[in-house]
Amino acid sequence: MTQFNIPVTMSSSLSIILVILVSLSTAHSELCNPQDKQALLQIKKDLGNPTTLSSWLPTTDCCNRTWLGVLCDTDTQTYRVNNLDLSGLNLPKPYPIPSSLANLPYLNFLYIGGINNLVGPIPPAIAKLTQLHYLYITHTNVSGAIPDFLSQIKTLVTLDFSYNALSGTLPPSISSLPNLVGITFDGNRISGAIPDSYGSFSKLFTSMTISRNRLTGKIPPTFANLNLAFVDLSRNMLEGDASVLFGSDKNTQKIHLAKNSLAFDLGKVGLSKNLNGLDLRNNRIYGTLPQGLTQLKFLHSLNVSFNNLCGEIPQGGNLQRFDVSAYANNKCLCGSPLPACT
């Protein structure tokens with residue numbers, strides 16, 4: 001058999017060519033858009049290169065599911081970064097929300113949460129994310145007011161800014177967002193009155209939770225136009241009439257208004273047949289308990305304690321299944337499970 005001896009110099013040249021070809025093949029096969037990768041690496045830098053993002057490496061593909069919290073659009077096969085989860089980052093010192101987020105124009109979902117060292121206001125750069133549907137900034141020390149510029153992101157479906165250090169007043173302009181389904185602003189320092197415009201959210205809007213803030217004034221009469229499945233305005237300083245939140249023609253499932261100074265005749269409100277949770281404790285609500293409560297077969301949570309209610313607790317439904325504490329400390333409420341009326 002004839003043998004061929006390849007010179008050493010030729011063998012070395014072939015090895016170099018092979019390495020180059022493999023490198024070119026790898027580069028060509030990378031799905032991550034180079035602009036998206038550059039933006040992500042800048043975000044990492046702007047946050048002080050936290051060790052939690054150690055998987056974000058310039059030599060790897062950001063769309064191969066090895067980059068923590070990063071997902072790309074595989075449905076349309078554009079492979080643009082459309083989902084970013086920045087939760088639980090161990091930032092080495094306080095940092096603001098990076099304005100470089102604006103360089104991810106295809107983001108549909110942005111979650112920023114559980115970061116004690118995240119501080120400062122919500123940056124105007126967020127308004128450039130014109131395809132954003134879901135925006136979560138929660139359990140951080142982000143401060144300042146909820147910005148008006150959010151009304152520019154017409155695609156927004158969900159806004160969750162719960163448990164931060166946000167202050168100022170509620171921005172009236174977000175009620176113009178045509179696709180907004182719900183807002184969650186619990187656990188901040190938001191003050192002032194609820195804007196009248198919040199009664200003009202679109203028919204898609206079904207959830208409003210703004211508990212544990214410093215809201216004052218009255219619930220706008222325009223809320224009669226809303227059909228909320230979930231409403232939680234508890235632990236504020238609201239006063240006056242909250243009957244506009246009730247109605248037999250609504251699809252309301254939960255109403256939580258505890259620990260305010262609300263005063264209205266509970267006996268005159270209509271009740272949604274879907275109501276499963278009602279927390280009205282620690283207010284100034286008067287009148288009687290509506291007979292309609294006995295017809296609510298889904299009602300599993302009720303607390304009307306520490307109000308000015310009177311009369312006999314209606315018999316039937318689930319009302320006698322609740323503990324005495326659910327009815328305690330009213331003006332003259334009586335009947336099972338409280339002592340009998342005299």
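Each residue's number is its place along the chain shown, starting with 1.
The backbone N, Cα and C atoms fix where each Cβ goes, and this holds for glycine too.
None of the listed substitutions appears in this model.
Per Swiss-Prot, mutagenesis LEU89 to His is noted as: No effect. Cβ neighbours of LEU89 (mutagenesis position) (same chain, under 8 Å, six or more residues apart in sequence): LEU47, PRO50, THR52, LEU53, GLY114, ILE115, LEU118.
Under its mutagenesis annotations, Swiss-Prot gives VAL181 to Gly the following note: No effect. Loss of activity; when associated with K-253. No effect; when associated with S-326. Annotation for VAL181 (mutagenesis position): spatial neighbours VAL157, THR158, LEU204, PHE205, THR206, SER207, criterion Cβ-Cβ under 8 Å with sequence separation of six or more.
While the structure shown retains the original residue, Swiss-Prot records the mutagenesis experiment SER207 to Ala with this note: No effect. There are 17 other Cβ atoms within 10 Å of the Cβ belonging to SER207 (mutagenesis position).
Record note (Swiss-Prot) on the mutagenesis of GLN253 to Lys: 70% decrease of activity. Loss of activity; when associated with G-181 or S-326. Non-local neighbourhood of GLN253 (mutagenesis position): ALA229, PHE230, SER272, ASN274, LEU275, ASN276, GLY277, PHE298, each in the same chain, at least six residues away, with C-beta under 8 Å from its C-beta.
Non-local neighbourhood of HIS300 (mutagenesis position): ASN276, GLY277, ASN318, each in the same chain, at least six residues away, with C-beta under 8 Å from its C-beta. Annotation of the published mutagenesis HIS300 to Gln in Swiss-Prot: No effect; the original residue is retained in the structure shown.
Cβ contacts within 10 Å of ALA326 (mutagenesis position), excluding its own Cβ and spanning all protein chains shown: 19. Recorded in Swiss-Prot as a mutagenesis result, ALA326 to Ser carries the remark: No effect. No effect; when associated with G-181. Loss of activity; when associated with K-253.
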